[in-house]
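According to Swiss-Prot, the protein has these features:
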type	residues	note
VARIANT	ILE9 to Val	In strain: 205RIB/A2, 208RIB/A2, 209RIB/A2, 211RIB/A2 and 240RIB/AST
VARIANT	ASN155 to His	In strain: 201RIB/A1
VARIANT	ILE163 to Val	In strain: 200RIB/A1, 201RIB/A1, 203RIB/A1, 233RIB/A1, 238RIB/AST, 332RIB/A1, 358RIB/A1, 394RIB/A1, 417RIB/A1 and 441RIB/A1
VARIANT	ASP323 to Asn	In strain: 205RIB/A2
VARIANT	PRO451 to Ser	In strain: 200RIB/A1, 201RIB/A1, 203RIB/A1, 233RIB/A1, 332RIB/A1, 340RIB/A1, 358RIB/A1, 394RIB/A1, 441RIB/A1 and 417RIB/A1
VARIANT	GLY476 to Ser	In strain: 206RIB/AST
VARIANT	ILE480 to Val	In strain: 211RIB/A2
Amino acid sequence: MHAQDKGGILPALSLLLIAVAMVSPSQAAYKLQERYSWNQLDFAFPSARLKEQALASGDYIPTNALPVGVEHFGNRLFVTVPRWRDGIPATLTYINMDHSVTGSPELIPYPDWRANTAGDCANSITTAYRIKVDECGRLWVLDTGTVGIGNTTTNPCPYAINIFDLATDTRIRRYELPAADTNPNTFIANIAVDIGKSCDDAFAYFADELGYGLISYSWELNKSWRFSAHSYFFPDPLRGDFNVAGINFQWGEEGIFGMSLTPIRSDGYRTLYFSPLASHRQFAVSTRILRDETRTEDSYHDFVALDERGPNAHTTSRVMSDDGVELFNLIDQNAVGCWHSSMPYSPQSHGIVDRDDVGLVFPADIKIDENKNVWVLSDRMPVFLLSDLDYSDTNFRIYTAPLATLIENTVCDLRNNAYGPPNTVSIPKQAAPGHSAVGPPLYTTTNQYRPVLSQKPQTSWGPSLPSRNYLPALNGNPGIPGSRNNLNNLGAPGQVVSSVSVSTNTVGPSGIEVPKAYVFNQHNGLNYETSGPHLFPTLQPAPSQLGGGLKTYVNARQSGWWHHQQQG
């Protein structure tokens, strides 16, 4: 993540930090179960004496460490810690899950301490962000070679992909990105790995967030190339405003970031979905294009633009299962969302699988392992970057749950007739002359997109907030709070829950707060399914005012109260 003080944020933090809404048990969803948590990170030093020396010398500063990436393989859970500040002893680490079933375990450097030496370019990893384990038992780690963040960034080493054999814990390849694949603004934090017909038929794709490009790397050729001449890699100028944990900030320059890959399609290729961070929109391209070095300059029309996900829909991490379910973080909403790739990419086809205004503040990374278990890491990143975390509180959490449990009774669960496409209508993909269309025909459904109104956030974290207990039984145990037998705690299928701060909401005549972003999108022509008053159920009791649902509500922007809010 690239971040810096955006003039005026820091002076206001004493008022803004405050932050997330206090939630009662009836407001929190608990499909994801907490596995590990930390107030601050700790590392497994070889001895207590060496740890004390590192603390005394400043080589280890516990409050400077922030986890950003997670990946699971076998009995190990990998966690990455970028060197954004001084005192980070290791950037690529893991938890031995046999020794630490839960709790706040020490992070063990992977594969060892020497391989985590900052600045030892050829032999070590300086800074790692997101990582990926492939189906061949290899761990792919992109070393950015950077120390610091924003204006403090230095580049002691070049960008390099490191691949480890997890059976032997040895590095089997290191490949430096050539100068032609980067530019002075390059910042790469995300990686997607594409395995084709064999383990040698492997590609990795890197999203250049600030240099606005997409880089392909071929394992077989040991060669890379860059796609850079595409406007889809750039941020949306209307989507650079963020609200996380009550903090309003701007990341308006953040381009292509989150990526996911579909299962292999009938033509032998996958589809890569991606989205800029400062955007609510998703884009797609076939890996047939990305795997072809000759297409870097003439592939503009092979990229496809999809609809917006809906309001408050910034995302940094996404992953797709082998049966086509995409999960992604919704950082403005303290939530994890879903979309089934067999459905149209429209707001009404998106759902919320879990939301927690305390535990899921900035769910930084999401992964699905080979057993279809989902892993989510949350880290309160904006608070860490723009202010100071409260290290007497739990700041970092890793959650897990079976994928089937997460999507059950959501719009993404096609096994449930209530949420499947009861009357599917095949719609051939449309493409202008010379354009390519990606994927199979789409279909429409009668499901509705149901954003809901949010209550005012409180002004403290609140020590009495409910906490998730670690529960080892994750397969639909009736005793799990908020699981299969407590679905009333979950958002309605397809609904998107707003968690924006008070200062960014619009207040209607009933005194209920409505996300301003939703009004803004409607005002600027972004349409949703709006039939029926069920869309804004809290407005139904006053038919004379706004009881006609969202259409009536949106029409209210012509009234005096709406204009007053806009002028104020």
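Cβ atoms here come from the backbone N, Cα and C positions, even for glycine.
Heads up, this one's the original sequence, none of the swaps are in it.
Within 10 Å of the Cβ of ASP323 (variant position) there are 12 other Cβ atoms, across all protein chains. Reported as a whole number, the C-alpha separation between ILE163 (variant position) and ASN155 (variant position) equals 21 Å.
You'll find the Cα of ASN155 (variant position) roughly 40 Å from the Cα of ASP323 (variant position). DSSP classifies ILE163 (variant position) as strand under the three-state reduction.
Other Cβ atoms within 10 Å of the Cβ of ASN155 (variant position), summed over all protein chains shown, number 14. All protein chains considered, the CB of ILE163 (variant position) has 19 other CB atoms within 10 Å.
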